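Listed in Swiss-Prot for this protein:
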- Glu267 to Ala: Complete loss of proton channel activity (MUTAGEN)
- Trp394 to Ala: Abolishes homodimerization. Impairs surface expression (MUTAGEN)
- Trp398 to Ala: Abolishes homodimerization. Impairs surface expression (MUTAGEN)
- Glu429 to Val: In backstroke; causes otolith agenesis (MUTAGEN)
- His574 to Ala: Abolishes proton channel activity (MUTAGEN)
Amino acid sequence: MVEHGGTDSMWLNKYNPAAASSASSSSSSDAENKLFSRLKVSLTKKYPQKNAELLSAQYGTNLLLLGVSVMLALAAQSGPVKEEHLLSFITVLMLVQLVWMLCYMIRRERERSPVPERDAHAGASWIRGGLTMLALLSLIMDAFRIGYFVGYHSCISAALGVYPIVHALHTISQVHFLWFHIKDVIKKYETFERFGVIHAVFTNLLLWCNGVMSETEHFMHNHRRRLIEMGYANLSTVDVQPHCNCTTSVCSMFSTSLYYLYPFNIEYHIFVSAMLFVMWKNIGRTLDRHSNRKRRSTGSTGLLLGPLGGLVALASSVSVLVVYLIHLEKTEEMHEAAVSMFYYYGVAMMACMCVGSGTGLLVYRMENRPMDTGSNPARTLDTELLLASSLGSWLMSWCSVVASVAEAGQKSPSFSWTSLTYSLLLVLEKCIQNLFIVESLYRRHSEEEEDAAAPQVFSVAVPPYDGILNHGYEAHDKHREAEPAAGSHALSRKQPDAPLPAGQRLDVTPGRKRQILKNICMFLFMCNISLWILPAFGCRPQYDNPLENETFGTSVWTTVLNVAIPLNLFYRMHSVASLFEVFRKV
């Protein structure tokens, strides 16, 4: 009966077109429903992390390239793109970031879930405190911009008045976000939050680029004016003042003060973008409970030589800056003497910093402590930024070396060989300092503080035993050693079981090692501040060195410097932050 009924049904469908059409439409409808449900499931599933990272990274990169394209068009000065167009574009980006930060903070407040996971290594409190100080200086700069707009409001675009207001609001909101949310490890709405965080990263990068471009334009304008006054070149300057009278008496003070605050605003935005990038990398990350612990800061006893040497370096830098800026406007002989003074000072500084970093590396060679290879996005980013920002100075240095060697047989300034020595030492100094900082960041710290006055001997064995010993038994042995042993003395587990040969043994007390490293960190810390101050406030003798201008041409050499000097400024300030972190944890 079943077979007969099935045959009849097939016969009816075959010879009845209406029935066949109904069955066909029913099957196609079922197929569409299955396809729709499958597509719905695939869209509602969690988007793959790598795909979300790639999409958001491409969005941010293209956003940055769009902004840089507008800046390059603005650099032509005679083109259709004006400053108000660039500022309007950046203002829109800041408003979008403000909306995202507001939505994120409101959602965090409304959620009744437990406190989100937080990365203990992201955004140390002292870094956020330093950024707060830089933000205050940025707010002062915004106030000067608003005052400048009020004075010239009759002949300049309204975008120049809206921009500082939005920037001030953006700065205040962003500092609040950094203090209360930068450590969050986001686990909900990951794809949406990736785009929000990466938008904030590249918005700050664009603000950094805008600050660098404005500061460079101001420096180049003064540089051309000085060359014209000294008769070095037949150049023409571009009038950068508005074509109307200022309605207040402090417009010139506002415009002049802006460029003394630009270095702080530039460093603020580049550091914020780095911290937000770490937050972006932490989205969806599973934290390691063992490594995600905040280590205590160590003591600072025995600090004398490092701070003293750093203060001498800082005082020397300020003196060189003042003398250089004064003599630069005088006669050609005094101008050449000022440039020579800078290079002599630079050679002495580079040599001292090479010795300091090399001594720190030698101290590390005296201990048998393994490297920390755990996952830490903040530390990885620190290392990558150190190496990437070194490229600017290295390019500038090797160009100077090529120019000095190429002009060796011809008439050259008196400081040509000093410039060659300075360039080579600059390359060496950054190589050694990078090694010292990176090894310090990756060196594993002991969980217990060592007593500097304890009569212990720090023994070094070659080759190291790390990787041979089973660390799983160390905790058990430590527990047994803590128990008092009757009639016997327990040996410290920090000493090897067998005595070392005399040629492979080096005795250094832990307290002495800590003092040496802390003094080195403090000395390098203040030296990097000194080397940041000079170019940040106008001491840039590379522009006044005729060797590179004759070898590469003025346009090529100026382009190299306009790229290399901002990277060098960031390198010095980033080294300051890294060295202070090493100083606290060593």
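Glycine too: its Cβ is placed from the backbone N, Cα and C atoms.
Substitutions noted, but not modelled.
Here the candidates are the mutagenesis positions Trp394, Trp398, His574, and by Cα distance the one nearest Glu429 (mutagenesis position) turns out to be Trp394. Take the mutagenesis positions Glu267, Trp398, Glu429, His574: by the count of other Cβ atoms within 10 Å of each Cβ, the lowest one is Trp398.
In the shown protein chains, 17 other C-beta atoms lie within 10 A of the C-beta of Trp394 (mutagenesis position).
Comparing C-alpha positions, Glu267 (mutagenesis position) sits nearest to His574 among the mutagenesis positions Trp394, Trp398, His574. DSSP assigns Glu267 (mutagenesis position) to a helix. Distance noted between the C-alpha atoms of His574 (mutagenesis position) and Trp394 (mutagenesis position) is 16 Å.
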